Amino acid sequence: MDRGSKRRQVKPLADSLLDALDYDSSDDSDFKVGESSGSEGTGNGSDEEGSKESAAGSESDSDAAAASADEEGIDDLETKDLNQEDDEEEKVKESFSEETSSKETGGSSRSRKKGEKSSDMEPNGSATTEENSAEPKKWNLRRNRPMLDFTTMEELNEMDDYDSEDDNDWRPTQGKKKGKASSGKEKEGSGEEDDDDDDGGSDEEDNEDDNDDDDDDDDEGNDDESSSSDSEEEGKKPKKKAGKNTGAFDEEETNDSHSTSHGKGNEDSLLERPQTWSSQRMEHILICCVCLGDNSEDADEIIQCDNCGVTVHEGCYGVDGESDSIMSSASENSTEPWFCDACKNGVSPSCELCPSQDGIFKETDAGRWVHVVCALYVPGVAFGDIDKLRPVTLTEMNYSKYGAKECSLCEDTRFARTGVCISCDAGMCRSFFHVTCAQREGLLSEAAAEEDIADPFFAYCKQHADRFDRKWKRKNYLALQSYCKVSLQEREKQLTPEAQARITTRLQQYRAKAELSRNTRPQAWVPREKLPRPLTSSASAIRKLMRKAELMGISTDIFPVDTSDISASVDGRRKHKQPALTADFVNYYLERNMRMIQIQDNIVEQKNLKDKLESEQEKLHMEYDKLCESLEDLQNVNGQLRTEGQSIWSMMGGIVGQKLNVPAVLKAPKERKPSKKEGGSPGKSSSLPAMLYSCGICKKNQDQHLLLLCDTCKLHYHLGCLDPPLTRMPKKTKNSYWQCSECDQASSDEADIAMETLPDGTKRSRRQIKGPIKFIPQEMSPEPKKPQVRGTRTRGQKRKRMSICEEEKMEEPLPRERRQRQSTLQKKPKADDTRTECTTCKGPGDNENLVRCDECRLCYHFGCLDPPLKKSPKQTGYGWICQECDTSSSKEEEAQEVEEESVNEETAEQEIPD
């Protein structure tokens, strides 16, 4: 049977298209060569097969067509049409000769495929071969579909009787072809799941028919000749790149990824296809706003509202799976828009359980709105229909939970006590937070489906939540928020006006239906007794009040809300209660007024008592001053009598001729050094009589309990007179003491020298910045405001008289000049203070590892101290003495006490004989 007879049996274009679309790929194995005489081209590789057939019989096509026309009685018009078809096949052959030559150099796998293709056209081109006629062969109908005269997807869509929805097994491919290049496009979308049309790596085709290998060797030479002869004309034919199909992606991902070109141009175009598909796939990833999951399955699909763009699982929202669950963007076969309950009712709801305004809502039986996630996680919330999660019932929950706890995760503290807060499910944890706040931080969890738990929804705080689960949930939440912000704008741009009008019309129908059902449904049951609820627990009320304050010009920032959870005061009564129209708040308000009256009366009584005590203190101070004057007179008389007694005692010793022991009465009393115990520490009584000390700054002697002794200058200061003022007494330890700011300023030069040895000067510069600025102008001022009297002693002069002689005082009458000279004299020896040797171990050292005692002036290593230290025990504002000096001072105090006791005993013995 020659080629001309086959050409006469070519079907019309419409019939060929219907045959191609109704074709079932599962019947390939039963299709014989003899049954395929009705079609000439192929669907997937018709261009290639046609080119190879024309290459095998390019010289005798016209003769064979004429002979067949004479035998069958075809008229001249039919012969002319067949000759035109011959010319078209020759053009197709020339356009694909380069691809055929490239396949020849592809390896053994390519040669097998070409051999099979040559064996397919061998029964058509040479009918004289007995082996081919005697043995029928199978062929792949997907590779030999009728050749279509369409080059782009748009031309197919223009046909009235074509429906792209039903053609799930067909997709045009792209490639640089001319003329009938659409046959190459059909190859990718023809439902082909094997690798027959790939680069030549098909092993299944060889296994199906082993006899094809013998024919491959026989016909390989013919293919080589035809491809080599046509390769010269390949450069003259321009190529066109077919338009890329950017339709909805579906489950044909494997076909798209496995379909490869047979030329370099097709390879480049196919490399762009997976990238485009992956970018489209990433753009369509949806996240459920209830569980934050992104897994969408057929049984539980993620659907999206066509109005507000919110995304949710069907199971998470209680969609029944009927027509209302089909959404235009959720499935490629869906045509009905879907809307959430809030959009159906045409409201912008506010949740009653939390301050968040995002997410998806459900309506309560009382006409309020709550988040679905809030209704699932808040204890006490019930559903009328468990499967559909509606309506939500809030009456079963105790109303005392509203505003009872403060949310620890709220971004705006003004909404921290709105709604209902849940607690952390980790044992005795006392963390409370809103459900949506916990969802924002990724703290919500849900038990697995196989676990049988009464309440499968639980939440943990940041401390007890799993770090990895929290991380991916937090990312999904942020991705969901960013997607919701841009989804509406993108959808409006992508939708056509007709689709937008269809969605708007459908939404109006839903809203009319919802309005009708709202008016006809029975009224929900509510308890007879009205339950009070704090107004401040409603987030919507707080927003309206804030808006009112803004319109009135009142700033809400100047009224900070004190939400500290202090349940009771010192006397056991509640310190603060949220304002509400309840009996508890009324009782609290009345009790607070009574307490305020009592406190005010107490303040008046304390003021009167203070005035009375101050008047008594003034009288006592006057008596004290008189006693001090008499004490000075008695001390002078006592000194004179002591000197006379000593002279008489020495005279008596001279008369006796031997040295007599001077009695304790005639001995001059030693000046007792004030110890650290005299700094006002309670519970330590001294043998000396109590004295009233005056402040070194204000020169007043009131508030003796607030006077602090400086261990360097031995002056007392009020805590409030210091710079900066102190709020409590400084702590004095065993080996440290306290000094005032001016003494510390003078002794800080030693620390500055040590700081200079550090590698960086950060601490030194910081030390210089911290120095008090108010003392610098006093030292640098050239003229003093008021000359100081020589006998007086002020705060600025308390260290001048310690290291200055009388000659310097005569030479420098002005105190300001003495101050400058004294500071110079004091700094010189401290600048030369270099510590080189440890007193304990006699080892070398420097200022970085040695510390000097402020009394004995000896140096010690930090590690040689008892106990050893890692850093200097000298702190800023405090001095330091070694352990030996501290022990010796305590021994001196004990010896002095013993001596005083002995003096008292001798005095008592001398008074007895009298």
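Each Cβ is built from the backbone N, Cα and C atoms, and glycine gets one as well.
Keep in mind that this structure shows the original residues, not the substituted ones.
Swiss-Prot lists Glu301 to Ala among its mutagenesis entries, and the accompanying note reads: 28-fold decrease in affinity for histone H3. For the recorded site, Glu301 (mutagenesis position), the DSSP three-state label reads coil. With a 10 A radius on its CB, Glu301 (mutagenesis position) counts 19 other CB atoms from all the protein chains.
Under the heading Zn(2+) 2 binding site, Swiss-Prot lists Cys305, Cys308, Cys340, Cys343. Sequence-distant neighbours of Cys340 (Zn(2+) 2 binding site) (same chain, 6+ residues apart, CB-CB distance under 8 A): Cys305, Asn307, Cys308, Val310, Val312, Tyr317, Ile360, Phe361.
Neighbour density for Asp306 (mutagenesis position): within 10 A of its CB lie 25 other CB atoms from the protein chains shown. Quoted from Swiss-Prot, the note on the mutagenesis of Asp306 to Ala is: Loss of binding to histone H3.
Quoting Swiss-Prot on the mutagenesis of Glu314 to Arg: Loss of binding to histone H3. A sphere of 10 angstroms centred on the C-beta of Glu314 (mutagenesis position) encloses 21 other C-beta atoms. In the three-state DSSP reading, Glu314 (mutagenesis position) counts as helix.
Quoting Swiss-Prot on the mutagenesis of Val378 to Met: Reduced binding to histone H3; when associated with M-386. Val378 (mutagenesis position) counts 23 other C-beta atoms within 10 Å of its own C-beta, drawing on all protein chains shown. Secondary structure at Val378 (mutagenesis position), as computed by DSSP, is coil.
The note that Swiss-Prot attaches to the published mutagenesis Ile386 to Met is: Reduced binding to histone H3. Reduced binding to histone H3; when associated with M-378. In the three-state DSSP scheme, Ile386 (mutagenesis position) is classed as coil. Sequence-distant neighbours of Ile386 (mutagenesis position): no residue of the same chain at least 6 apart has a C-beta under 8 Å from its C-beta.
Over all protein chains present, the Cβ of Cys410 (Zn(2+) 4 binding site) has 21 other Cβ atoms lying within 10 Å. Residues or ranges marked as Zn(2+) 4 binding site by Swiss-Prot: Cys407, Cys410, His434, Cys437.
Secondary structure at Cys710 (Zn(2+) 7 binding site), taken from DSSP and collapsed to helix, strand or coil, is coil. Feature annotation from Swiss-Prot assigns Zn(2+) 7 binding site to Cys710, Cys713, Cys740, Cys743; the stated evidence is sequence analysis.
Around the Cβ of Cys885 (Zn(2+) 9 binding site), a 10 Å sphere holds 17 further Cβ atoms from the protein chains shown. Under the three-state DSSP scheme, Cys885 (Zn(2+) 9 binding site) falls in the helix class. If you look up Swiss-Prot, you'll see Cys853, Cys856, Cys882, Cys885 marked as Zn(2+) 9 binding site.
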His434 (Zn(2+) 4 binding site) - helix vs strand vs coil (DSSP) = coil
Key: Surrounding CB atoms that lie within 10 Å of the CB of Cys740 (Zn(2+) 7 binding site), all protein chains   = 24
Query = Once the chains shown are all counted, how many other Cβ atoms turn up within 10 Å of the Cβ of Cys853 (Zn(2+) 9 binding site)?
reply = 20
Message = Quiz question: given the binding-site residues Cys308, Cys743, which has the greatest number of C-beta atoms lying within 10 angstroms of its own C-beta?
response = Cys743
Spatial separation of Cys710 (Zn(2+) 7 binding site) from Cys882 (Zn(2+) 9 binding site) - C-alpha basis, Å = 19
Candidate recorded positions Asp306, Cys343, Val378, Cys740, pick with smallest Cα gap to Cys853 (Zn(2+) 9 binding site) = Cys740
Query = Around His434 (Zn(2+) 4 binding site), how many other CB atoms lie within 10 A of its CB?
reply = 30
Remark   = Within the same chain, the residues at least 6 apart in sequence whose Cβ is under 8 angstroms from that of Cys343 (Zn(2+) 2 binding site) are Cys305, Asn307, Cys308, Leu507, Tyr510
